[in-house]
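Annotation source Swiss-Prot lists active site, proton acceptor at D278, citing sequence analysis. Annotation source Swiss-Prot lists ATP binding site at V144, G145, S146, G147, Y148, T149, K150, A151, V152, K166, citing sequence analysis. Marked as domain 'Protein kinase' by Swiss-Prot: 138-422. Y148 to F appears in Swiss-Prot as a published mutagenesis result, with the remark: Does not affect kinase activity nor secretion to the extracellular medium. Under its mutagenesis annotations, Swiss-Prot gives K166 to M the following note: Complete loss of kinase activity. Phosphorylation is restored by co-transfection with wild-type protein. Among the mutagenesis results in Swiss-Prot, E199 to A has the note: Complete loss of kinase activity. The residue drawn here is the original one. Among the mutagenesis results in Swiss-Prot, D295 to A has the note: Complete loss of kinase activity. The residue drawn here is the original one.
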Amino acid sequence: MRRRRAAVAAGFCASFLLGSVLNVLFAPGSEPPRPGQSPGSSAAPGPGRRGGRGELARQIRERYEEVQRYSRGGPGPGAGRPERRRLMDLAPGGPGLQRPRPPRVRSPPDGAPGWPPAPGPGSPGPGPRLGCAALRNVSGAQYVGSGYTKAVYRVRLPGGAAVALKAVDFSGHDLGSCVREFGARRGCYRLAAHKLLKEMVLLERLRHPNVLQLYGYCYQDSEGIPDTLTTITELGAPVEMIQLLQTSWEDRFRICLSLGRLLHHLAHSPLGSVTLLDFRPRQFVLVNGELKVTDLDDARVEETPCTSSADCTLEFPARNFSLPCSAQGWCEGMNEKRNLYNAYRFFFTYLLPHSAPPSLRPLLDSIVNATGELAWGVDETLAQLETALHLFRSGQYLQNSTSSRAEYQRIPDSAITQEDYRCWPSYHHGGCLLSVFNLAEAIDVCESHAQCRAFVVTNQTTWTGRKLVFFKTGWNQVVPDAGKTTYVKAPG
């Protein structure tokens, strides 16, 4: 598997002329044909599978209708006047996406909807900007990863920008299990591709700073599969929890705040309350320190129907919650509560309280406890996270700190080379680099470290505007350095 993907990425990097390379990367035609099968033919259904084709068509139609519902669920944020257009495709001559030819909607047998999908009644918002033409001369292709349905690659556009490409993984479990069951590769591709299309629609409809940006998409005929779909999105770094536990509390708090803002947006989205059925960290990425959801094919908008509260049990591995059944026959707030508890068990409990400023711990503990008990909704949770941000950013969390009586000599436009020591958590693995609100906090930190004899205030700031400071064991090697200020502990 790895050998195959490495070869794919190498070919991808060499040219990526869409008419040929996308065929190799994303189409089953890149696989050797079976004995007695022409390279462009689809696998024929085995004995007894004719009835199975009807089941496959039913599943395709079900996913197609889901995509249509999300597409016409009202204008997304910032949407202008709705325009008639093919679902997620701009009209010929439009300002954004370009196709090498007009789209052809094909009607498969057995009652399945055509592919690509037919037009919806309205636009999901301003169209993405990139299309097939943007991918003609990409470079530096790298395989990022794959899941049940999709494979993700990292490429660099001719202008230098790095983006992510998503497509149905022809070696993946989703497509493979479908082909084994129904023996219809094209139909199974359409079934899997509707999940990618659903994600594309939701990325457009749910646009938000903590939702991955959709830059564009491309439909391309491939060997044996017409109109294979590739989406072009913002590129992020995978969420590695072990690495995050070694970062500063300030950066970990930013991730939790990002998540709180995302959940608030999902609870009040233009489509209604959206729940993420798969909430594992791998469904998110980090972009410049901000957490963003990237995988939306398992998102659900509809609340759970019920006839009584007995139907409204929210189940998790460690515990269950009982929610009320509304008079309208829906479990009240189940989508919101599911998101919130998953945020608690996957993120808040690990990232929020540890190594936080002592004066903020009571507030942070209350956030963790309340989300773990589902005592708060997303509105109150976000309000408390924003309060913690205000206290931290304004320096009010320092109101109970006592200023040190130690005196420090100020040496402007200077720095100390070497003489480092390690502390945790630090922004620098080889030294002690921490953020401080002001000079008084820097002195307090130095006084609390037995080995600290000096510190250097840099000209760098964190996302909250706090200064980054190097703490040192001495000042034997003070050198000129414009923009930095060294403070050394006075003798005595």
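In case you wondered, yes, glycine gets a Cβ from its N, Cα and C as well.
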Message: As a test of reading the model: what is the averaged pLDDT for the domain 'Protein kinase' (138-422)?
response: 93
Statement: Close to D278 (active site, proton acceptor), taking Cα pairs within 10 Å and only the recorded positions K150, K166, E199, D295, are D295
Rounded Cα-Cα span from D295 (mutagenesis position) to K150 (ATP binding site), Å: 10
Fewest-neighbour residue among binding-site residues, criterion Cβ within 10 Å, set V144, V152: V144
Query: Checking the recorded positions V144, S146, Y148, V152, D295, which are within 10 Å of E199 (mutagenesis position) at the Cα level?
result: D295
Statement: For S146 (ATP binding site), the number of neighbouring Cβ atoms whose distance to its own Cβ is within 10 Å equals 18
Query: Between D295 (mutagenesis position) and V152 (ATP binding site), how far is it from one CA atom to the other, in Å?
result: 11
- prompt: If you run the three-state DSSP split on Y148 (mutagenesis position), which class comes out?
  reply: coil
Query: Of K150, K166, the recorded positions given in the record, which has the fewest other CB atoms within 10 A of its CB?
result: K150
Query: So around the ATP site, V144, G145, S146, G147, Y148, T149, K150, A151, V152, K166 aside, which residues have their CB within 8 A of the centroid of those CB atoms?
result: D169, G172
Field: Nearest-integer angstrom distance between the alpha carbons (Cα) of V144 (ATP binding site) and K166 (mutagenesis position)
entry: 10
